[in-house]
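*Asks:* Structure in structure tokens, see below.
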Amino acid sequence: MLSGSPGQTPPAPFPSPPPPAPAQPPPPFPQFHVKSGLQIRKNAITDDYKVTSQVLGLGINGKVLRIFDKRTQQKFALKMLQDCPKARREVELHWRASQCPHIVHIVDVYENLYAGRKCLLIVMECLDGGELFSRIQDRGDQAFTEREASEIMKSIGEAIQYLHSINIAHRDVKPENLLYTSKRPNAILKLTDFGFAKETTSHNSLTTPCYTPYYVAPEVLGPEKYDKSCDMWSLGVIMYILLCGYPPFYSNHGLAISPGMKTRIRMGQYEFPNPEWSEVSEEVKMLIRNLLKTEPTQRMTITEFMNHPWIMQSTKVPQTPLHTSRVLKEDKERWEDVKEEMTSALATMRVDYEQIKIKKIEDASNPLLLKRRKKARAVEDAALAH
């Protein structure tokens, strides 16, 4: 049973954020307004919504149920998270980003007791259009074209561009987190599930007195670039699948992520085989190569991606029929494995990038710092001797 937190009086009605604006082509260096003032309602969610047992999906941190606004009968999606700092962070980052037209919109947030535990309940718009690749699989005989692939990548790119501009890395951009608002032809594609989202900070390591990076020179890289590059790698994989129907990396042994597949990802071993790639331009293949570079710091940034002619001028991209829908249909029974492989690859990448942190100055082996430390100790010893 859901109930409001004991001893709490309901606040003034939760201010619903304005509905997302229609998608607009982003300028080269967009300036985004960040939503602020997340207010969490303490009254029981059942005061305002009818909660059903229909499960719409499973997020990384909780299940998603269908609910209805009691006043308007409008349907929404409800995500339930056990209250903890990680859940609060997910809600906060998602709230900040939900103004973007290509990110699922948060309507309300509640703090309620459920089975004696404090939970956060996130009311979101209901995305009824299904997953990106399911929609392409279900097209029937209608050809899927290169121009459509370009338009889809532009939509996903706009979501990532918005996030990166407000210093958020999603870190879990994958097929099942890309959903359409409805089954209609003009439905909007949206990014969901902020369970792995991370705030990135753009500090200059050179001016930080107490730390020094040990993985690379401080002027080259701050850790935030690794988190954002994870999203760029995902864009490369999704773009590759859109253009041919199968992933660039795969497991030979039916495992979620085999050692061989891990090696291929790290070594960047993939091909553009015919017939699926015979009609795709070299320019597009080069765009994928720049997204799937093995060295994260060399990957294309989201600004570079959005400024690429294939993305920026999607209306001029040729309507070349692709093999994608046929291949996706033929390999339908293997699609769950493909999704699992990408989930595992992203998990591996997040773990790898977490290792690339900043080392405390006491543990660093910078020769200049060692010399200064030795000199400081000598001065201290001399002072003690007197």
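Just so you know, glycine gets a Cβ as well, placed from its N, Cα and C.
No substitution from the list is modelled in this structure, which keeps its original residues.
Below, the features straight out of Swiss-Prot:
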ACT_SITE  Asp172  active site, proton acceptor
BINDING   Leu56, Gly57, Leu58, Gly59, Ile60, Asn61, Gly62, Lys63, Val64, Lys79  ATP binding site
BINDING   Glu125, Cys126, Leu127  staurosporine binding site
DOMAIN    50-311  domain 'Protein kinase'
MUTAGEN   Thr208 to Glu  Mimicks phosphorylation state and constitutive protein kinase activity; when associated with E-320
MUTAGEN   Thr208 to Ala  Strong decrease in kinase activity; when associated with A-320
MUTAGEN   Thr320 to Ala  Strong decrease in kinase activity; when associated with A-208
MUTAGEN   Thr320 to Glu  Mimicks phosphorylation state and constitutive protein kinase activity; when associated with E-208
MUTAGEN   Lys329 to Arg  Leads to constitutive protein kinase activity
MUTAGEN   Trp335 to Ala  Leads to constitutive protein kinase activity
*Asks:* Looking only at C-alpha atoms, tell me how far Cys126 (staurosporine binding site) is from Trp335 (mutagenesis position), rounded to the nearest Å.
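*Replies:* Computed Cα spacing between Cys126 (staurosporine binding site) and Trp335 (mutagenesis position) is 24 Å.
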*Asks:* Nearest by CA distance to Glu125 (staurosporine binding site): which of the recorded positions is it, out of Leu56, Asp172, Thr320, Lys329?
*Replies:* Leu56
*Asks:* From the centroid of the CB atoms of Glu125, Cys126, Leu127, the recorded staurosporine site, which same-chain residues not already listed sit within 8 A by their CB, in sequence order?
*Replies:* Lys75, Phe76, Ala77, Val104, His105, Met124, Asp128, Leu179, Thr181, Lys190
*Asks:* Restricting to the chain of Thr320 (mutagenesis position) and a gap of 6 or more, list residues whose Cβ falls under 8 Å of its Cβ, or answer none.
*Replies:* Thr145, Glu146, Arg147, Glu279, Val280
*Asks:* From the Cα of Trp335 (mutagenesis position) across to the Cα of Asp172 (active site, proton acceptor), what is the distance in angstrom?
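*Replies:* Spelling it out, the Cα of Asp172 (active site, proton acceptor) and the Cα of Trp335 (mutagenesis position) are 18 Å apart.
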*Asks:* Mind giving me a neighbour count for the residue listed as 'active site, proton acceptor'? Other Cβ atoms within 10 Å of its Cβ, every protein chain shown.
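*Replies:* By my count, 24.
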*Asks:* Would you mind checking how many other C-beta atoms are within 10 angstroms of the C-beta on Glu125 (staurosporine binding site)?
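*Replies:* If we count other Cβ atoms within 10 Å of Glu125 (staurosporine binding site), we arrive at 19.
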*Asks:* Should Leu58 (ATP binding site) be counted as helix, strand, or coil on the basis of DSSP?
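*Replies:* SS state of Leu58 (ATP binding site) = strand.
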*Asks:* Of all the recorded positions given, namely Leu56, Leu58, Val64, Lys329, Trp335, which is spatially nearest to Leu127 (staurosporine binding site) at the Cα level?
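*Replies:* Checked the recorded positions Leu56, Leu58, Val64, Lys329, Trp335; minimum Cα distance to Leu127 (staurosporine binding site) goes to Leu56.
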*Asks:* How far is it from Lys329 (mutagenesis position) to Leu58 (ATP binding site), counting Cα to Cα, in Å?
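*Replies:* Cα-Cα distance, Lys329 (mutagenesis position) to Leu58 (ATP binding site): 24 Å.
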*Asks:* Calculate the distance in Å between the alpha carbons (Cα) of Leu56 (ATP binding site) and Trp335 (mutagenesis position), and round it to a whole number.
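*Replies:* Distance (Cα to Cα, whole Å): 19 Å.
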*Asks:* Given Val64 (ATP binding site) and Trp335 (mutagenesis position), what distance in Å do their CA atoms have, once rounded to a whole number?
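*Replies:* So the Cα of Trp335 (mutagenesis position) lies 22 Å away from that of Val64 (ATP binding site).
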*Asks:* Cα distance, Trp335 (mutagenesis position) to Leu58 (ATP binding site), nearest Å?
*Replies:* 17
*Asks:* Judged by the number of other CB atoms within 10 angstroms, which among Leu58, Val64 is the least packed of the binding-site residues?
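*Replies:* Checked Leu58, Val64; of these binding-site residues, fewest Cβ neighbours within 10 Å: Leu58.
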